[in-house]
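To keep things clear, I will list the structure first and then write my remarks on it.
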Amino acid sequence: MDAATLTYDTLRFAEFEDFPETSEPVWILGRKYSIFTEKDEILSDVASRLWFTYRKNFPAIGGTGPTSDTGWGCMLRCGQMIFAQALVCRHLGRDWRWTQRKRQPDSYFSVLNAFIDRKDSYYSIHQIAQMGVGEGKSIGQWYGPNTVAQVLKKLAVFDTWSSLAVHIAMDNTVVMEEIRRLCRTSVPCAGATAFPADSDRHCNGFPAGAEVTNRPSPWRPLVLLIPLRLGLTDINEAYVETLKHCFMMPQSLGVIGGKPNSAHYFIGYVGEELIYLDPHTTQPAVEPTDGCFIPDESFHCQHPPCRMSIAELDPSIAVGFFCKTEDDFNDWCQQVKKLSLLGGALPMFELVELQPSHLACPDVLNLSLDSSDVERLERFFDSEDEDFEILSL
């Protein structure tokens, strides 16, 4: 199995193509580039995103479960990538760049440690898979974009260093009042006893010397995830321009989705092609050294990223945004409102101030969903299910 996987992955690396020579701008997570004058900057931006792929020979999930996620963990890895981008923006900033063999700040290794393949890392494959069991997903079962978003939201409660407000907008509706209420609420640590002792905290998200308190903050940084279905079996062309504009926003975290049972993390576009990081490469698991230093080169894509036609995108996706401040959120709202002015384009979701009366009013401070709720949402959004709503065809 390993030999076949390695052979397949070697072929995949040989197939990567350079960017096309085009006057079309390249958009990467809110940044605009020119192929002709900024190619090195494009590749540096791509290489600075955390790239999570299949891994093998990690500690068994649940003690007796799988030691590799090859063949089933691609959407989980994409969920890790979009969430890692939120943590990078939170702790390092969007303009931070990774350089091979250059010393990085401690906060970088703290972010990376939160995703290492072991049971005590906040967003590890172990935590995601085991949290998914509580939501009706057996270990080794494929996730849709909504399911992984729901699981990551629950895991974020334990990450008091990042102190994120995670909101998943359901029913294709983003309610501004709900988000403001959530982000202005201080949430105490819910998982202080769920992770190792203080001496191990640096390996799980807390940098050495970090101060973690429950002091109220005027605005907790927002991770906004919006699961969507943009067509029946293919993406509706009327959504394409709106989708492109999502990658232009400075708050963009990208998109998770891809093709049925083959997930990708989309970070931008050029012309009519999406740019993405592909998790379908199996690499050996990485263990931090005694000083919590991580050999990190395998977590960065150092070749031109993959591209695919937007028309090939499976219509089941989740779009992500990060708003570090309330001003960022207000700016994002204004940009979304302007999208309605795009000629011939359909909005992918609705932005409203208050909860519409025809929708049940959720408890926005409830940080978990029961399994029946998750099962209902999963049936609605996951691409493998045929019972879904069609948006504005």
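Just so it is clear, glycine is given a Cβ too, placed from its N, Cα and C backbone atoms.
Substituted residues are absent from this model; it holds the original ones throughout.
For reference, Swiss-Prot has these:
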ACT_SITE  CYS74  active site, nucleophile
MUTAGEN   CYS89 to Ser  Does not affect formation of disulfide bonds
MUTAGEN   CYS183 to Ser  Does not affect formation of disulfide bonds
MUTAGEN   ARG229 to Ala  Strongly reduced protease activity
MUTAGEN   ASP278 to Ala  Complete loss of protease activity
ACT_SITE  ASP278  active site
ACT_SITE  HIS280  active site
MUTAGEN   CYS361 to Ser  Reduced formation of intrachain and interchain disulfide bonds in response to oxidation. Abolished formation of disulfide bonds, leading to increased autophagy; when associated with S-292
MUTAGEN   SER392 to Glu  Phospho-mimetic mutant; slightly increased interaction with ATG8 family proteins
Cα-Cα distance linking CYS74 (active site, nucleophile) and HIS280 (active site), given in Å to the nearest integer: 7
Structural state of CYS74 (active site, nucleophile), classified by DSSP into three states: helix
Other C-beta atoms that fall within 10 angstroms of the C-beta of ARG229 (mutagenesis position): 23
Cα distance (Å, whole number) from ASP278 (mutagenesis position) to CYS89 (mutagenesis position): 21
ASP278 (mutagenesis position) and CYS74 (active site, nucleophile), distance between Cα atoms, whole Å: 8
Pairwise Cα distance for CYS183 (mutagenesis position)/ASP278 (mutagenesis position) [Å, integer]: 32
Cα-Cα distance linking ASP278 (mutagenesis position) and ARG229 (mutagenesis position), given in Å to the nearest integer: 21
C-beta crowding around CYS183 (mutagenesis position), within 10 angstroms: 22
Secondary structure at ASP278 (mutagenesis position), reduced by DSSP to three states: coil
Local Cβ density at the residue listed as 'active site, nucleophile' - other Cβ atoms counted within 10 Å: 25
